[in-house]
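A short worksheet on the structure shown next.
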Amino acid sequence: MAAVLNAERLEVSVDGLTLSPDPEERPGAEGAPLLPPPLPPPSPPGSGRGPGASGEQPEPGEAAAGGAAEEARRLEQRWGFGLEELYGLALRFFKEKDGKAFHPTYEEKLKLVALHKQVLMGPYNPDTCPEVGFFDVLGNDRRREWAALGNMSKEDAMVEFVKLLNRCCHLFSTYVASHKIEKEEQEKKRKEEEERRRREEEERERLQKEEEKRRREEEERLRREEEERRRIEEERLRLEQQKQQIMAALNSQTAVQFQQYAAQQYPGNYEQQQILIRQLQEQHYQQYMQQLYQVQLAQQQAALQKQQEVVVAGSSLPTSSKVNATVPSNMMSVNGQAKTHTDSSEKELEPEAAEEALENGPKESLPVIAAPSMWTRPQIKDFKEKIQQDADSVITVGRGEVVTVRVPTHEEGSYLFWEFATDNYDIGFGVYFEWTDSPNTAVSVHVSESSDDDEEEEENIGCEEKAKKNANKPLLDEIVPVYRRDCHEEVYAGSHQYPGRGVYLLKFDNSYSLWRSKSVYYRVYYTR
């Protein structure tokens, strides 16, 4: 504490607070004594002035404490700050604005300093406070004002400090309001920042969950794809193994004939022979699988038809049907004559059937016919140029005609081979085997009209004559059904193992074409 005493001004600085008397109370005024008035005797505890500017006595005991708490709540509701925070604002305003924004009186400054001491150090205690000199007027005034507060609590002192400062300067309310706005703005920003962080955290958690979900879905998709790929690979290996087994079985049956055919096509060229053999084996396998699928489809259709006809399953079959049922299923007979002749009178045909069985043997004794092998090759131009050198190997099939090339089996042969091609258009082709012992081994060509003409001729004769005529015809088995072949694009070839002695019938069917004749380049030969 520092004190300055002169004729014009008296100032006291306590803890950063400057106290100076009002001009009208300066010691240099006219008639005023040069020395300060003597200090009054100390009043007993509790007999000092109250904390208010009007000198009201404080409320004793618990009533005073309760009143201070209630006053603190009212201040907080009014100013928007807690008591501690509001007192801090008031103290800072007093230190910053004293002598600038407002000019409190000498007594008001003494009271404000005393209240600040009461808040900071508690009630005045003469035993702990140092003595003040007799001539220290301001020190004595300050101590007297502090002692007058008595046992005022810290909260009451802060309340009185705020209320007194508000009475001294009307700018204090504006100062607090600006800080309140700033506080609210900071609180708003804090809440916005917390909300932003909360949203960012939620968004981050959501993205993490989505990423985890996508990762799990991707892992599941990869797992399913891997399982599917493994299953497909296993299926491919199984089919490949099955294919190798089937091809090995088929190749063991056709090795000799394919080798002979390749040797004839490329004599002395082993590499080309092996390439051709592999092509023939692959085509033979594809043809075998196609026939196998057709047989399975036919079996399924037959089973379905059998289920549909279960209502008539109890009807008895004719004797002729029972005989025909014993024929092996892999022998597809197209001997329509034999079928027609069984549908006729049974008594009338018994002697002829017995005679046929004595001469040719029973039908069931016929050997099983092996499946044919068929393939194609693209060298159609070279093939036709080679065939044109032999005029007998080029035949013309007129429009609506069917040309049959009869090729008897050879005593020294085991397999029959055929090759054919056309110029610009396709043609029907099929192979049949006629069970007849022909003494002539020469190849012959027979031209006939459409097969419909033969059927019309058979319809014009009686049943008895037709039965006799059909009975005299030899048995006929279908080796390759007649289908239209794209032989104008590539060479069609095939082979078949002799089922026995007989005649092969190679049919070139142009009955469907009413306007064009077809030139056929063909070649047939046998191998052992």
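One-based numbering along the chain as shown.
Quick reminder: no glycine exception, Cβ is built from N, Cα and C everywhere.
The domain 'ACB' feature in Swiss-Prot is assigned to 83-174.
Summarising the annotation, Swiss-Prot assigns domain 'GOLD' to 384-526 and lists sequence analysis as the type of evidence.
Quoting Swiss-Prot on the mutagenesis of Lys243 to Ala: No effect on PI4KB- and TBC1D22B-binding. Cβ neighbour count for Lys243 (mutagenesis position) (all protein chains, 10 Å cutoff from its Cβ): 13. According to DSSP, Lys243 (mutagenesis position) is assigned to a helical segment.
Listed in Swiss-Prot is the mutagenesis experiment Ile246 to Ala, annotated as follows: Partial loss of PI4KB- and TBC1D22B-binding. Within 10 Å of the C-beta of Ile246 (mutagenesis position) there are 14 other C-beta atoms, taking all protein chains into account.
According to Swiss-Prot, the mutagenesis experiment Gln257 to Ala carries the following note: Partial loss of PI4KB- and TBC1D22B-binding. If you take the C-beta of Gln257 (mutagenesis position) and look for same-chain residues 6 or more apart in sequence within under 8 angstroms, you find Ser373, Ser414, Tyr415, Phe417, Ser495, Gln497, Thr527.
The annotation that Swiss-Prot gives for the mutagenesis experiment Phe258 to Ala reads: Differential effect on PI4KB- and TBC1D22B-binding, with PI4KB-binding being much more affected than TBC1D22B-binding. Using a 10 Å radius centred on the Cβ of Phe258 (mutagenesis position) and all shown protein chains, the other Cβ atoms total 24.
For the mutagenesis of Tyr288 to Ala, Swiss-Prot gives this note: Almost complete loss of PI4KB- and TBC1D22B-binding. The structure shown keeps the original residue. For Tyr288 (mutagenesis position), the count of additional Cβ atoms within 10 Å of its Cβ stands at 16 [all protein chains shown].
Look at Ser511 (mutagenesis position): DSSP puts it in coil. Cβ-based neighbour count (10 Å, all protein chains) for Ser511 (mutagenesis position) stands at 18. Among the mutagenesis results in Swiss-Prot, Ser511 to Ala has the note: Partial loss of PI4KB- and TBC1D22B-binding. The residue drawn here is the original one.
Nearest Cα neighbour of Lys243 (mutagenesis position) among the listed mutagenesis positions (Phe258, Tyr288, Ser511): Tyr288.
Distance between Cα atoms for Ile246 (mutagenesis position) and Ser511 (mutagenesis position): 38 Å, as a whole number.
On the backbone, the CA of Tyr288 (mutagenesis position) and the CA of Phe258 (mutagenesis position) stand 16 Å apart. According to DSSP, Phe258 (mutagenesis position) is assigned to a helical segment.
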